[in-house]
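**Q** Straight from Swiss-Prot, here's the annotation block:
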BINDING   G81  substrate binding site
BINDING   H91, R95, R288, H344, C346  heme binding site
MUTAGEN   F286 to A or V  Decrease in catalytic activity
Amino acid sequence: MTSAEPRAYPFNDVHGLTLAGRYGELQETEPVSRVRPPYGEEAWLVTRYEDVRAVLGDGRFVRGPSMTRDEPRTRPEMVKGGLLSMDPPEHSRLRRLVVKAFTARRAESLRPRAREIAHELVDQMAATGQPADLVAMFARQLPVRVICELLGVPSADHDRFTRWSGAFLSTAEVTAEEMQEAAEQAYAYMGDLIDRRRKEPTDDLVSALVQARDQQDSLSEQELLDLAIGLLVAGYESTTTQIADFVYLLMTRPELRRQLLDRPELIPSAVEELTRWVPLGVGTAFPRYAVEDVTLRGVTIRAGEPVLASTGAANRDQAQFPDADRIDVDRTPNQHLGFGHGVHHCLGAPLARVELQVALEVLLQRLPGIRLGIPETQLRWSEGMLLRGPLELPVVW
C-alpha cells in the first residue's frame, strides 16, 4: 500500500549528518512510497536494503531517460552527461575500456604518494597555526592532488587544478561564468595533456586511457576528455566531503577517535563503516527509470516512472545491519552500498578508499589531539547542495 499524497522530499536536515527518522518509518510501513522533490517530477522512493540493491542491479531500471526528462532532484540545475547517464551497451563499452586502465592496483600504487601529500598538508596546517580550517587546508587539497598524480598532471600544475576543481564544487561561491571559464581551461589543459601522452606515453592513467583497447575499439578524443575531467570532478567533491564528515565524527565522538588511535589497524574497516553510516546526500540523486512495469513489494512501478533508490536509508536498514544506527568499526560483514551497486558502481571506489584511509591514518598519527576549534553549534553546513558536510572545519590539536 502507498499513501495517496506524495511526501515532500528530501527528508534529511542539511545541518549535521543525522539520518531522518522518516526513512526508518518508511522501511517498516511503506518501503516503496511516492515523494515530491523540490524540482522535477514526482518519483517512487525505495528504502529497504534488499530493494535498493535490487533496483540498482536490475536492468529494467535505467539511467538513459535522464538526458531528456525533468528528473526529480534537490537542486534547480540538472546533472547530465557522463557515464552515470548512460546505459548498456554504450555504458558497458566505455566502462570496459576505462576499467582496463583504472585498476585497483593502480589506485593502490598511489598510496605512498598520497601519504606524502597528506603529510605535506599537515605540515602546512602546522605552519599556519591554530585553529586551521581542515576543509580548506586538507579535505579539499588531498583528493585533487592525488587525482592529479593519477592522471599524470605535473606537480607544478596542481594548484591550477585545485582552483578549477574548486570552481566545479557545488559549494563554491562562483558565478556561472567563472564556472564555465574553469571548465574551458580544464578541458583545454587536459586536451593538451592527452596530445602529449599520445606522443610520449608514461605510466599515468591518461597514457593508459589513450592506449586502452577492447578488440578493435578505443576511446575517442571527446570520450578521453570527458572521462578525464569526469574522474576529477566525481572524485573530488565526494571524497572532500567524506574526509570532512569522517574527521568531524572522530572529533565529536572521542571514544571512536580513541579506538582508532589505540588500534590504527582498524582504519580500513572504519572507513567502510563510516561510508556505510554517513548518509552523504541531502536526498537521493540520479533516479532510475523503469523500462517496463515492475512490481516491488506489491507496488506496481509503471514503465517510464522514475525511482529513487536511497542508499543512505539502505545502509541503515536494521534487517541488513544489526544495530545499524551504531558506528561499529569492527562490523563484519559490511556489504554497504556507499559506493553504489550494479553497472554504475563507483569506478573510483578503490582510489577513494586509499584517500580516506590515508587521511585518517596521517591525521591521527600527526594530530592525535585533533578537536573542534569552535563550539559545534557554530559550524556552518553546506545548504542547497547534493552532499552534506561542513563548509569549514576549524580544528586545534
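Glycine is treated like the rest: Cβ placed from N, Cα and C.
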**Q** Give the helix, strand or coil assignment DSSP yields for R288 (heme binding site).
**A** strand
**Q** If you measure F286 (mutagenesis position) to C346 (heme binding site) at Cα, how many Å is it?
**A** 13
**Q** When you measure from the Cβ of C346 (heme binding site), which residues in the chain that are at least 6 apart have a Cβ under 8 Å away?
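**A** C346 (heme binding site) has long-range Cβ partners F339, G340, A352.
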**Q** What's the longest C-alpha separation between any two of H91, R95, R288, H344, C346, the listed heme-binding residues, in angstrom?
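**A** The widest Cα-Cα gap among those binding residues is 18 Å.
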